[in-house]
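Chemist: After the structure tokens below, expect a handful of questions from me.
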Amino acid sequence: MKEYQIHLELDRSQQHNFLYPLLFREYIYALAHDHGLNRSTIPLENGGYDNKSSSLSVKRLISRTYQRIHLSIYAKDSNPNHFIGHNNKFYSQMISEGFSVIVEIPFSLRLVAFLEGKEKEMAKSHNFQSIHSIFPFFENNFSHLHYVLDVLIPYPIRPEILVRTFRYWVKDASSFHLLRFFLHEYFNLNSLITPKKSNSIFSTSNPRFFLFLYNSHVYEYESIFFFLRNQSSHLRSTSSGPLFERISFYGKVEDLVQVFVNDFQDYLWLFKHPIMHYVRYQGKSVLASKDMPLLMNKWKYYLVNLWQWHFHVWSQPGRIHINHLYKDYIDFLGYLSRGRLNTLVVRSQMLENAFLIDNAMKQFETTVPIIPLIGSLTTARFCNSLGHPISKPTWADSSDSYIIDRFMRICRNLSHYHSGSSKKKSLYRIKYILRVSCVKSLVRKHKSTVRVFLKRLGSEFLEEFFTEEEHVLSLIFPRALFTSRRLYRGRVWYFDIICINDLVNHDKLEIVPN
């Protein structure tokens, strides 16, 4: 126990006193506790505002709100439940954005200092910033493994869980009053803390604020997970990034261990294994190990208890799956991945005796999930539920070049993102739907027929949807046309993709152009 206490002993000076007492003084307590705020009738324009809200503008806004509260009390407002007219969203968003900017300052400075020490290592691995770099990691490290723990990280149901998580990083009490005010307001009005979709927390009216809170929640979860993982492994990781700037860590881990057994060392030996890999993107994580299903079940039991007892979140049964890598698919980052055994028969002959030797070659296969992609196209009104292309009536007022450019952009980004697929047939199906939908949209605009329109436009238009990616590869390999065609049919991983394709998220289809 003393050994682990030494590892977990951190400097309490890393706790931060944020700038709220200096900037806002008593206004924070007024916002958090003064119910007169709900009786305010402040007229405010609905005009746009700068997303980069400064702390000065937020301070002025809070001062105006505080003054108007007293004016409304003296005026004896006849409608006490009227909340800042129809501009409640504007006030909350302005203040919460200023809150996000300020709380990010100490974490950003700490992160920059940490990255400066890793500058030489990062210069050698700058390509690893791409999402596609995860799949070569799968190919190199997962091909000899057998079991995968597919995990969906649950979100905190109660706002107080987020506030408590935030308290481990700071000691400024006024910050918690303001944070609690925003969380309860958003939770009561919009239920943003328990989103129906896994990624709807990122598409709220203030994504920066909730993104910061969500990352704090995941960081809290992974810091405990990585500590126990490193202590239980024979090959311990040398990275200390997930553990910097934590307080009261030892007591939390000790309480967590008491849920399982009384002896910390007896608990850790249950998970000792030399080969284990962990990968996460947003709210989905993958934990892979070799042929030890008992070990994976114990890690599943550990994660469920961690969420239930430490984060007070009830984990649904469908959030953790134990899959066999060579029998089940892993749905990760818009790809369906699994291991595959290819048998290679070799004929060997010694003198008069001939032998047939079967060699099993292990490969990692990645394919495009056709059904979710068709579901996204159906939601975006490019096809029906059966996958039959339909026209896009909302673009009928646009020019022909604009409509064609929109469809081409979607196809180009889709081909670019799914270029690592082992089988291109599903990708061709999606591009066919978009191609026919583009034609039908133009036909509907010109009130013509498909045959007449294609005859006037020519067949070159249709070929562009299929030759765009091959043209890009021919520019990369100008002297080897055969090489570019072979790469186009095979798997290609790009190192310039820094965010997941919106089509994969199944929420929206439009992609930001490069």
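Glycine is treated like the rest: Cβ placed from N, Cα and C.
Where Swiss-Prot documents Phe176 to Leu as a natural variant, the accompanying text is: In strain: Isolate Mar AMO 01. A natural variant is reported in Swiss-Prot for this position, Pro242 to Leu, and the note states: In strain: Isolate 24/2 AMO 02 and Isolate Mar AMO 01. Here Swiss-Prot notes a natural variant, Thr367 to Ile, with the remark: In strain: Isolate 24/2 AMO 02. Among the natural variants in Swiss-Prot is Thr367 to Ala, noted as: In strain: Isolate Mar AMO 01. Under its natural variant entries, Swiss-Prot includes Thr467 to Met with the note: In strain: Isolate 24/2 AMO 02.
I'd like to know what surrounds each of these features in this structure.
Modeler: In sequence order, Val163, Phe166, Arg167 make up the list of same-chain residues 6 or more apart from Phe176 (variant position) whose Cβ falls under 8 Å from its Cβ.
According to DSSP, Thr367 (variant position) is assigned to a strand segment.
When Cβ atoms from all protein chains are considered, those within 10 Å of Thr367 (variant position) total 19, not counting its own.
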Chemist: With DSSP assignments reduced to helix, strand and coil, which class does Phe176 (variant position) get?
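Modeler: Going by the DSSP assignment, Phe176 (variant position) falls within a helical segment, counted as helix.
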